[in-house]
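This report refers to the structure that appears directly beneath it.
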Amino acid sequence: MPFSELLEQVGSTGRFQVLHVTLLCIPVLMMASHNLLQNFVATVPSHYCNAHANLSQARLSLEESLLITVPLDGAGKPQRCQRYAAPQWHLLGKNGTSGSGDLADATESMDAALQECSDGWSYNSTVRSSTIISEWHLVCDMHSFKQMGQTIYMGGVLVGALLFGGLSDRYGRRILLLISNLLMAVSGTCAAFSSSFSLFCVFRFGCGLALSGLGLNTFSLIVEWIPTRIRTAVGTTTGYCYTLGQLILVLLAYFIRDWRWLTLAVSLPFYVFFLIAWWFHESSRWLALSNRTEHALKNLKSVARFNGRHEEAEKLDIKMLHESMKKEMSCTQGSYSILDLFNTPAMRKRTLCLSAVWLSTSFAYYGLAMDLDKFGVDIYLIQVIFGAVDIPAKVVVVVSMSLIGRRRSQCAVLVVAGITILLNLLVPYDKQTIRTCLAVLGKGCLAASFNCCYLYSGELFPTIIRQNGMGWVSMMARIGAMVAPMVLLTRDYIPWLPGLIYGGAPILSGLAAIFLPETLGYPLPDTIQDVEESGSGRKSKMSTKETITLQDKQANLLKQSA
């Protein structure tokens with residue numbers, strides 16, 4: 001019997017699976033918190049230059065000190081990065097409490113020499129009592145360091161994907177999950193107590209590493225202990241756990257206004273997750289493929305007993321396990337690499353088009369999700385809206401993929417996302433409601449695009465190199481997430497350029513998706529030859545295979561997409 005039947009024999013949807021999946025899904029909530037933590041720990045508060053040192057002896061109110069120290073910008077607000085080179089005493093009235101407001105005073109103030117904030121800044125602590133921006137003065141000439149911090153974190157996610165993927169296949173899912181939980185807990189704790197921005201970035205890089213390890217091994221352990229028929233439901237549930245995690249972050253951030261305590265709050269639970277992870281059973285499928293059949297058999301018997309199938313546990317033996325793994329062992333024979341994604345014309349076209357789709361989706365998604373300050377709306381409210389919109393977006397795209405197909409759905413969500421981002425460039429800044437609605441629609445479309453990506457890519461890559469293909473496009477997504485924060489820096493030179501790039505990328509990739517074949521109702525390709533024959537229009541052996549339905553969509557996806 002195949003391994004799937006062996007899993008049914010020990011209980012594929014019993015108490016073990018319910019508890020196993022539940023305990024694995026809980027950490028996903030906090031993974032979302034780490035991914036979007038920058039929105040709250042790196043909020044840029046309103047700020048202005050501190051007063052001159054010689055004003056400390058003067059008996060002036062805050063308003064008076066600000067009046068003679070900091071010039072106003074075009075919007076009538078105190079400038080953030082400059083102050084008068086010398087106090088402008090003439091701006092105070094004769095009684096020392098109010099300005100005279102005559103033309104001579106105004107002209108003299110305009111001609112006054114300005115200087116940088118050599119005595120530091122004062123920050124508004126109304127929204128956040130403390131952030132890494134106010135802690136290390138990452139403003140004015142240092143403002144680009146904010147985006148650098150997020151890029152370094154995403155760099156850790158990328159390196160972690162490359163590192164933990166191979167280690168997981170070599171040493172197992174459970175041990176890597178334990179290491180990842182501990183790494184996240186320790187790195188997050190150290191980040192919370194960092195004494196410098198450099199140390200903070202180092203530990204956030206560690207958090208990024210851990211996040212990849214958690215994602216990969218969590219989904220691997222889930223998918224390898226459940227049957228194909230419920231993988232869609234479980235995969236959807238896991239996705240909604242991530243969405244719920246975004247809302248939990250808002251709740252934590254609302255009550256914990258200090259960045260250090262907030263970072264600690266989203267990191268400490270991973271110590272608990274580390275202890276829980278000791279209970280998890282290693283994947284028997286991986287153990288058998290790694291020639292550790294005795295351990296695999298022991299785990300299967302343990303699962304059978306946990307599910308109340310004591311008689312079935314007694315029937316299991318090494319011979320039965322070997323028979324069930326014959327097919328899987330034959331599929332692992334042969335050597336394939338990422339180069340096989342580019343060696344043939346049809347395969348190369350699919351890979352390049354999917355690379356563009358994944359990169360632009362992640363690029364635009366994080367470009368929107370990590371720049372909440374620009375909307376002029378309460379950051380807690382906008383984060384709730386941005387998180388909640390994922391729920392209907394994912395439902396709509398699943399229905400759409402069943403009705404009009406994968407290709408049209410993928411093209412539509414990308415093009416609509418790009419158009420909404422570009423339209424925001426035309427809306428005046430004071431029309432915040434319209435700007436926010438367009439951004440929310442765009443973010444929802446990009447969340448839907450992620451959902452579509454996972455299914456569509458898994459159906460386009462042939463079985464023998466599906467894991468390599470999903471690994472490649474996932475890497476493209478992480479590169480997009482790394483680049484996204486740095487694009488915001490171009491705003492200093494051309495204010496509308498980031499929006500143009502964020503909006504143009506998904507439109508171009510949506511057009512690229514037109515060149516991909518439709519997969520709705522078609523069988524999964526098993527070999528590169530299947531892909532080439534399908535691309536050339538010749539009749540393929542695939543035509544005799546059983547087609548798949550949407551309910552089977554994540555049968556081969558969850559492991560690879562982690």
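Glycine too: its Cβ is placed from the backbone N, Cα and C atoms.
Keep in mind the model shows the original residues, not the substituted ones.
Among the mutagenesis experiments that Swiss-Prot reports, His34 to Ile is described with the note: Reduced transport activity. Look at His34 (mutagenesis position): DSSP puts it in a helix. Taking Cβ-Cβ distances under 8 Å and a sequence separation of 6 or more, the neighbours of His34 (mutagenesis position) in its chain are Met184, Gly188, Cys207, Leu211, Val266, Ser267.
Cβ neighbour count for Lys394 (mutagenesis position) (all protein chains, 10 Å cutoff from its Cβ): 19. Per Swiss-Prot, mutagenesis Lys394 to Ala is noted as: Reduced transport activity.
Cβ environment of Arg478 (mutagenesis position): Met154, Val157, Leu158, Ala161, Ser362 lie under 8 Å away, each six or more residues apart in the same chain. In Swiss-Prot, the entry for mutagenesis Arg478 to Asp states: Reduced transport activity. The structure shown retains the original residue.
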